[in-house]
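Only one structure is covered here, and it is reproduced in the block below.
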Amino acid sequence: MGHALCVCSRGTVIIDNKRYLFIQKLGEGGFSYVDLVEGLHDGHFYALKRILCHEQQDREEAQREADMHRLFNHPNILRLVAYCLRERGAKHEAWLLLPFFKRGTLWNEIERLKDKGNFLTEDQILWLLLGICRGLEAIHAKGYAHRDLKPTNILLGDEGQPVLMDLGSMNQACIHVEGSRQALTLQDWAAQRCTISYRAPELFSVQSHCVIDERTDVWSLGCVLYAMMFGEGPYDMVFQKGDSVALAVQNQLSIPQSPRHSSALRQLLNSMMTVDPHQRPHIPLLLSQLEALQPPAPGQHTTQI
């Protein structure tokens, strides 16, 4: 584990014997803050995620998030630059130093286009989808599931390549639920950690004897694909109106007709949004179908976003 030292008077912090200059705040969540910092040793920008740890469990979860990052060396999964635990009296902060992506998230891109009355092209969608699937394939191959895939958790690199972030909700891919108590525990966990409008149907009402597997990510991927196609998630408006998302996801999704999209893309989306998880495809099958559609290679002008 690295060591952190705050040098507040100079607006710098030291992590693993390297000094970083605070530039500005990037955002904040319930118990975390993200700052833009510059490495004074290399001139590169980084995102410093600071997680407030009130209890031992918080520290363990932050450590686990760092461990999840360290499992992967993959172009479509966010890498961890450094991790440390900072202590100030009874207060603890877990610091995750991450690469900074100036283009922001996939959601930022969807919103930017929507503001101009535009959408991602099908070629762009296919290329992005391929990268997201490859990231998920790597996660699933290690025996884990992401569990909180959504457009705001997908960064865009300099060439527009998708990079999966926020690994704090990751857990084992295959969960054998045996009994009502375990089912309720998992359901409560999902309510806290899996964004409601991207949450798979099987996580809203967990059965007392069932298997929850990595295909919860495939449902979420379908919601991401829908957002890329139509500028909003399939259940965003349901949630915003205050209607029941849990009820809405129990019915097969009706996909709007659009001349922008091929029947093959619509069929792909339809398969991801299969309510019965046992009938939902795994990522390797989706990858083979995507590769058969032959999206343009990275760097070709049609894929640039």
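Just so it is clear, glycine is given a Cβ too, placed from its N, Cα and C backbone atoms.
Just the original residues are modelled here, none of the noted substitutions.
Contacts of D148 (active site, proton acceptor) defined by a Cβ separation under 8 A and a same-chain sequence distance of 6+ are given as D166, G168, S169, R193, C194, T195, Y198, S220, in order along the sequence. Per Swiss-Prot, active site, proton acceptor is recorded for D148.
Cβ contacts within 10 Å of V34 (ATP binding site), excluding its own Cβ and spanning all protein chains shown: 16. Taken from Swiss-Prot, the feature ATP binding site covers L26, G27, E28, G29, G30, F31, S32, Y33, V34, K49.
The feature domain 'Protein kinase' is assigned by Swiss-Prot to 20-293. Across the domain 'Protein kinase' (20-293), the prediction's mean pLDDT works out to 96.
According to Swiss-Prot, the mutagenesis experiment G2 to A carries this note: Loss of myristoylation.
Listed in Swiss-Prot as a mutagenesis experiment, C6 to S is described as follows: Loss of palmitoylation.
Under its mutagenesis entries, Swiss-Prot includes C8 to S with the note: Loss of palmitoylation.
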Span of L26, G27, E28, G29, G30, F31, S32, Y33, V34, K49 as binders of ATP, largest Cα separation rounded to whole Å, comes out at 14
Enumerate the residues of the same chain, L26, G27, E28, G29, G30, F31, S32, Y33, V34, K49 excluded, that satisfy the criterion Cβ within 8 A of the mean position of the Cβ atoms of the recorded ATP site; list them in sequence order. R50, I51
Nonlocal neighbours by CB distance (under 8 Å) for S32 (ATP binding site), same chain, sequence gap 6 or more: K49, R50, I51, L52
Restricting to the same chain and to sequence separations of six or more, state which residues have a Cβ under 8 Å from that of L26 (ATP binding site). V34, D35, L36, A47
